[in-house]
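In what follows, a structure is listed as structure tokens, so that the remarks can point back to it.
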Amino acid sequence: MDGSGTGSRSGVESILPNYKLGRTLGIGSFGRVKIAEHALTGHKVAIKILNRRKIKNMEMEEKVRREIKILRLFMHPHIIRLYEVIETPTDIYLVMEYVNSGELFDYIVEKGRLQEDEARNFFQQIISGVEYCHRNMVVHRDLKPENLLLDSKCNVKIADFGLSNIMRDGHFLKTSCGSPNYAAPEVISGKLYAGPEVDVWSCGVILYALLCGTLPFDDENIPNLFKKIKGGIYTLPSHLSPGARDLIPRMLVVDPMKRVTIPEIRQHPWFQAHLPRYLAVPPPDTVQQAKKIDEEILQEVINMGFDRNHLIESLRNRTQNDGTVTYYLILDNRFRASSGYLGAEFQETMEGTPRMHPAESVASPVSHRLPGLMEYQGVGLRSQYPVERKWALGLQSRAHPREIMTEVLKALQDLNVCWKKIGHYNMKCRWVPNSSADGMLSNSMHDNNYFGDESSIIENEAAVKSPNVVKFEIQLYKTRDDKYLLDLQRVQGPQFLFLDLCAAFLAQLRVL
């Protein structure tokens, strides 16, 4: 027990009656972490106690809420588990998985560069966890050894989702965040990015650190560091195996559109070597996991006094209560203790459901096989590699971007749509049905005007306040096969009006 006062201790224990609190594991900027024991099962947990006032003073409410939202969703052997959230007017209590072997960062500092098999084992676990995030439309954006925790068996647990973002179809992120040494060039440059590819870059930096004991991009001078990252300037030590020397450069490609994807990493010969059975297939999504209930553990929880029907309904609906917390604590600790480390759960999914092809993973923005990957060292993967997609987001064209944008502006003018330029190939738009062109806008359609610094828009206040106003964004981006994709995303307004507008917009275009 720590030295906190009896009054505060009894207060906390009244809020957490199902746990026996132990010592303080650490103290942070807006809270502390205590070890605790779940009363019914005896399993250890870590309880984060976050002070609401400190969170608000540090303007960290959004970061904390984001992490809670994401961790509540996730069930994966290599992502830290959140079992329960208890809120009071003064504090937020997060009951989380307890891991006791520190950070991967400290492990690397202590051991230096790792043997290839050990590094590969860590990397396989990291990629599995990151792939699970992407399948659930979450980009971590701050992957680094400091955010990778180790349990007693040296299994990786991805933590700290405070900087993560939920991905939305057709929407691009532009928030620069994360640690500079691990951040992708497009992130530190403030460019638009779809998400998954920035995690791939960070994983490449982590793999380099595991195998080399140093960082590929490092400089005390931040401008020099950014210059190295933007230029992709680093050296590969001679001790690396041919497989590692092939994979790392594929991950540390400056152009995100040419960077290897998670499905392609999975199929790389170096990654495939000694791949554990439970990591050999993509993990089930959260919906599949909620439907699958372990009958033996269910009965064990029922024997503790919980109602069977209520427990099953709560598990299927992912409802947090004493019964479901008890169930998941037993489930996780049982599989963790087994030699397969959750292998049984993943194997059951593999055998009980159709195998999802790696190409179905979230990839950014359009997934295609990289040329040369299958020819590496003469290894023929045949049907294992991701098949090229038959579909893509948005409207495709091989026309020049300037020509495309000029036609877009002409179509917007014909449809009486207001637009505001955000970047050369990104704009915000507003449309009100049955509004005249004179009342809505006065746009110059000369292409030099669009590619200049001005946004050509003059609006009518009455039109802006219309209940039928439709707001949307237009984004043009380049694909790997030298085509261009034009994507429209509704931001606000009636869905059917937006679809009508899209149909009319498509009919107006001459280059797509």
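Any Cβ shown, glycine's included, is placed from N, Cα and C.
Where a substitution is noted, the model still shows the residue that was there originally.
On a predicted model such as this, the values are computed, not experimentally measured, just so you know.
Per Swiss-Prot, domain 'Protein kinase' is recorded for 19-271, and the stated evidence type is sequence analysis.
Residues near LEU25 (ATP binding site) in space but far in sequence (CB under 8 A, at least 6 apart, same chain), listed by position: ARG32, VAL33, LYS34, ILE35, ALA46. DSSP gives LEU25 (ATP binding site) a strand state. Positions annotated as ATP binding site by Swiss-Prot: LEU25, GLY26, ILE27, GLY28, SER29, PHE30, GLY31, ARG32, VAL33, LYS48.
Swiss-Prot documents LYS34 to Arg as a published mutagenesis change and attaches the note Abolishes sumoylation. When associated with R-63 and R-390. Residue density at LYS34 (mutagenesis position): 23 other Cβ atoms are found within 10 A of its Cβ, drawing on all protein chains shown.
According to Swiss-Prot, the mutagenesis experiment LYS48 to Met carries the following note: Abolishes kinase activity. Enhances sensitivity to submergence. According to its DSSP assignment, LYS48 (mutagenesis position) is in a strand.
What Swiss-Prot notes for the published mutagenesis of LYS63 to Arg is this: Abolishes sumoylation. When associated with R-34 and R-390. DSSP assigns LYS63 (mutagenesis position) to a helix in the three-state reduction.
In this structure, CYS133 (mutagenesis position) is part of a helix by DSSP. Per Swiss-Prot, mutagenesis CYS133 to Ser is noted as: Reduced kinase activity and retained redox sensitivity.
The mutagenesis experiment THR175 to Ala is recorded by Swiss-Prot, whose note states: Abolishes phosphorylation by GRIK1 or GRIK2 leading to inactivation of the protein. Enhances sensitivity to submergence.
Quoting Swiss-Prot on the mutagenesis of THR175 to Asp: Enhances tolerance to submergence.
What Swiss-Prot notes for the published mutagenesis of CYS177 to Ser is this: Retained kinase activity and abolished redox sensitivity.
Residues or ranges marked as domain 'UBA' in Swiss-Prot (evidence: sequence analysis): 292-332.
For the mutagenesis of LYS390 to Arg, Swiss-Prot gives this note: Abolishes sumoylation. When associated with R-34 and R-63. The structure shown keeps the original residue.
The domain 'KA1' annotation in Swiss-Prot covers 463-511. The average pLDDT computed for the domain 'KA1' (463-511) is 79.
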Rounded to the nearest Å - Cα separation of CYS133 (mutagenesis position) and LYS63 (mutagenesis position): 17
Mutagenesis positions compared (LYS48, LYS63) - the one with the fewest other Cβ atoms within 10 Å: LYS63
Pairwise CA distance, ILE27 (ATP binding site) versus LYS63 (mutagenesis position), rounded so that it is a whole Å: 18
Residue with minimal Cβ packing [other Cβ atoms within 10 Å] among the recorded positions ILE27, VAL33, CYS133: ILE27
Same chain, 6+ residues apart, C-beta under 8 Å of the C-beta of SER29 (ATP binding site), given in sequence order: LYS54, MET58
